[in-house]
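Before any comments, here is the structure.
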Amino acid sequence: MLRAGWLRGAAALALLLAARVVAAFEPITVGLAIGAASAITGYLSYNDIYCRFAECCREERPLNASALKLDLEEKLFGQHLATEVIFKALTGFRNNKNPKKPLTLSLHGWAGTGKNFVSQIVAENLHPKGLKSNFVHLFVSTLHFPHEQKIKLYQDQLQKWIRGNVSACANSVFIFDEMDKLHPGIIDAIKPFLDYYEQVDGVSYRKAIFIFLSNAGGDLITKTALDFWRAGRKREDIQLKDLEPVLSVGVFNNKHSGLWHSGLIDKNLIDYFIPFLPLEYRHVKMCVRAEMRARGSAIDEDIVTRVAEEMTFFPRDEKIYSDKGCKTVQSRLDFH
């Protein structure tokens, strides 16, 4: 916006100067100068008007850090690690005018813990239309890459899709869901785009964002959470350093992670492995209340309790964590 404003000012100044020196130049020269300045002003005005009615990729659009922080803190429950890491990673990346590589996040945890929800929050804070934006691209492994015998075809298609869309918008976001169901080797096709290259075939990928969502590593995360609970320590005491190293190694060695022996891990191209902790009873109740508010319903604590108690919890003896997180809250609330 600052650049556009400066250009408009420059164009206006050019018109003013052209008018004041009209007597000192030939009529044709003056006409050309005024015409050029008018063309610049007209283009900028057209571009501004166009972007009011159609989605434009505005690279200079700043990230509203306060709005992002509020969304994460008020809408994501029981995930203090994810909230902190994602906020710092995104704000740091977007505040860097010259990043050396794309931002790559790998989100891990059992179903219903908030991974997809966070990717939606991130998309909406980066592009106003969120997941509906032309600059946000969602890949679902079982839908887009179902056949193991077509790995080479998928790799070629993936490279072309990413190259074309980053060429159109440097700030593109790519989300890969169900990474644990992705055939090994497919994701390595994007390795050149995640590396520290200034350009690849004339295209810079340094301002793009890649997000991987996976259930892989959920068992490792749960074990750590349980160890803390059994030791009488709060879940909020769990730090990223308690999980990230174990998570990266575990995913690398897991044949069903989508990142098995992947060059993305081997070459340290994934910036953060972000654990999503299993949700407790109190977090499920938070999800029920949030869903009620989203539906415009008054909060009925009796219903909140009944829905939460209908969920199943594990381990068998302690019954601490919801085995489906908050995934079935919406459908269960329909019965009340």
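Backbone N, Cα and C define each Cβ position, glycine as well.
Just the original residues are modelled here, none of the noted substitutions.
Per Swiss-Prot, ATP binding site is recorded for Gly109, Trp110, Ala111, Gly112, Thr113, Gly114, Lys115, Asn116, and the stated evidence type is sequence analysis. Non-local neighbourhood of Gly114 (ATP binding site): Leu76, Phe77, Gly78, Gln79, Ala82, Phe276, Gly325, Cys326, each in the same chain, at least six residues away, with C-beta under 8 Å from its C-beta.
Annotation of the mutagenesis experiment Glu178 to Gln in Swiss-Prot: Loss of ATPase activity. Produces sinusoidal endoplasmic reticulum structures where it accumulates. Highly enhances interaction with TOR1AIP2. Localizes in the nuclear envelope. Residues near Glu178 (mutagenesis position) in space but far in sequence (CB under 8 A, at least 6 apart, same chain), listed by position: Val140, Ser141, Thr142, Leu213, Ser214, Gly258. DSSP assigns Glu178 (mutagenesis position) to coil in the three-state reduction, placing it in neither a helix nor a strand.
Swiss-Prot lists Phe335 to Ala among its mutagenesis entries, and the accompanying note reads: No effect on interaction with TOR1AIP2. Long-range Cβ proximity for Phe335 (mutagenesis position), meaning a same-chain Cβ under 8 A and a gap of 6 or more residues, is found for none.
Neighbour density at the Cβ, taken as the number of other Cβ atoms within 10 Å, is lowest among the binding-site residues Thr113, Asn116 for Asn116.
According to its DSSP assignment, Asn116 (ATP binding site) is helical. One way to see the shell of the ATP site is to take the Cβ centroid of Gly109, Trp110, Ala111, Gly112, Thr113, Gly114, Lys115, Asn116; the remaining same-chain residues with a Cβ within 8 Å of it are Phe117, Asn215, Phe276, Gly325, Lys327. In the three-state DSSP scheme, Phe335 (mutagenesis position) falls into the coil class.
Each of the binding-site residues Gly109, Gly112 was scored by the number of other CB atoms within 10 A of its CB, and the lowest score belongs to Gly112. Counted within 10 Å of its Cβ, the other Cβ atoms near Lys115 (ATP binding site) come to 25, all protein chains included.
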